[in-house]
Amino acid sequence: MMKIKPVKVESIENPKRFLNSRLLTKIEVEEAIEKALKQLYINIDYFGEEYPTPATFNNIYKVMDNTEWTNGFWTGCLWLAYEYNQDKKLKNIAHKNVLSFLNRINNRIALDHHDLGFLYTPSCTAEYRINGDVKALEATIKAADKLMERYQEKGGFIQAWGELGYKEHYRLIIDCLLNIQLLFFAYEQTGDEKYRQVAVNHFYASANNVVRDDSSAFHTFYFDPETGEPLKGVTRQGYSDESSWARGQAWGIYGIPLSYRKMKDYQQIILFKGMTNYFLNRLPEDKVSYWDLIFTDGSGQPRDTSATATAVCGIHEMLKYLPEVDPDKETYKYAMHTMLRSLIEQYSNNELIAGRPLLLHGVYSWHSGKGVDEGNIWGDYYYLEALIRFYKDWELYW
């Protein structure tokens, strides 16, 4: 077992701001799901067998084909909704999507990047787990093989964007703590140790480099392509190289417990607590994060609801594994309820118009001006996943 570097675990500041809140009831969660599904059904008619753009434009998604890194989240929303109500209309459309994903991997359409997990886990892995569909399994394993092509032995990580091996692209990103779950699944299905080894190596490379000593996270981290030595952490989506991009922090909060399920390394619990406490201590009054954790109330900056929704899923997952004696366990429980309640009551969509998101006020890419204070499809997915998690004993797609 490899070592994870020691990180600072902050004490949760003023835990009563969470502990004094009321837990969501099952009826409240069910009402939130029903409300979300009303918009989902409108969007099904709007998208047809196509997909939403990654983010909305003036709070309306445009329609696109299956060529973005985000398309799997739409199909994931369909599967989550199907698991809630067993509507065969949802199943049929989601399955047609899965066939589109099989075609995409067979023809290698717009797949030269690291986001194979985001594409294939909530779409194809989901269908295999729900229906045992062999085409869904075929697509998933082929996608895992494609992701394996980006593995760099020198440094032991999956390279993010760009041409493989080039110095200016020789880096990992924290997002891939979710993408490597595709490799764990491939190992689970095939028994081939190569998938698990790459996933494990990438996890440790991330834990020891992209996470700072204070448990905040860089977005990306560079390595030397000749030696594999760690070089530097920088941002691409965050405010600065020194700040902590909220969604990146949330990828860590969710990616760690997902990996802990498969690795069972106790060091991961400490890392989770460090990253989660850092996130919770920088939430504003309404408990929904700004797009970078450097900002809080009065900054005039937009929220990123997708980061908060993702963090809720991560906390919910890790509560399964935290020992009962953990002093923060009760606070985590109340914190995730408080965050999800705020999303439901203050940030969920109320206008039933074709193309509207389920969740408002997200940020796609602040520096490039894309999807700023807009809905985004991963925010919709993780919001709906969080609701389903709170509603039933749900078998993960990840």
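Just so you know, glycine gets a Cβ as well, placed from its N, Cα and C.
Don't expect the noted substitutions in this model, because it carries the original residues.
According to Swiss-Prot, the mutagenesis experiment ASP115 to Asn carries the following note: Large decrease in activity. ASP115 (mutagenesis position) carries neither a helix nor a strand DSSP state and counts as coil. Same-chain residues at least 6 positions away in sequence with a Cβ under 8 Å from that of ASP115 (mutagenesis position) are, in sequence order, TRP69, ASP175, ASN179.
The active site, nucleophile feature in Swiss-Prot is assigned to ASP115.
Secondary structure at GLY233 (substrate binding site), as computed by DSSP, is strand. Under the heading substrate binding site, Swiss-Prot lists ASP115, ASP175, GLY233, THR235, ARG247, TRP251, SER365, SER368.
Feature annotation from Swiss-Prot assigns active site, proton donor to ASP175. The Cβ neighbour count for ASP175 (substrate binding site), using a 10 Å radius over every protein chain in view, is 24.
In Swiss-Prot, the entry for mutagenesis ARG236 to Ala or His states: Able to degrade unsaturated chondroitin disaccharide sulfated at C-6 position of GalNAc residue (delta6S) but abolishes ability to degrade unsaturated chondroitin disaccharide sulfated at C-4 position of GalNAc residue (delta4S). The structure shown retains the original residue.
Residue density at SER365 (mutagenesis position): 15 other Cβ atoms are found within 10 A of its Cβ, drawing on all protein chains shown. According to its DSSP assignment, SER365 (mutagenesis position) is in a strand. The note that Swiss-Prot attaches to the published mutagenesis SER365 to His is: Prefers unsulfated glycosaminoglycans compared to sulfated glycosaminoglycans.
Residues within less than 8 Å, Cβ to Cβ, of LYS370 (mutagenesis position) and separated from it by at least 6 positions along the same chain comprise PRO54, ALA55, TYR364. Under its mutagenesis entries, Swiss-Prot includes LYS370 to Ile with the note: Prefers unsulfated glycosaminoglycans compared to sulfated glycosaminoglycans.
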Reduced DSSP assignment, LYS370 (mutagenesis position): strand
Between SER365 (mutagenesis position) and THR235 (substrate binding site): CA-CA distance (Å): 12
Diameter of the substrate binding set by C-alpha atoms, the set being ASP115, ASP175, GLY233, THR235, ARG247, TRP251, SER365, SER368, in angstrom: 21
Cβ-based isolation winner (fewest other Cβ atoms within 10 Å) among the binding-site residues THR235, SER368: SER368
Candidate binding-site residues GLY233, ARG247, TRP251, pick with smallest Cα gap to SER365 (mutagenesis position): ARG247
Cα-Cα distance linking ARG236 (mutagenesis position) and SER368 (substrate binding site), given in Å to the nearest integer: 10
Inter-residue Cα distance where the pair is ARG236 (mutagenesis position) and TRP251 (substrate binding site), in Å: 15
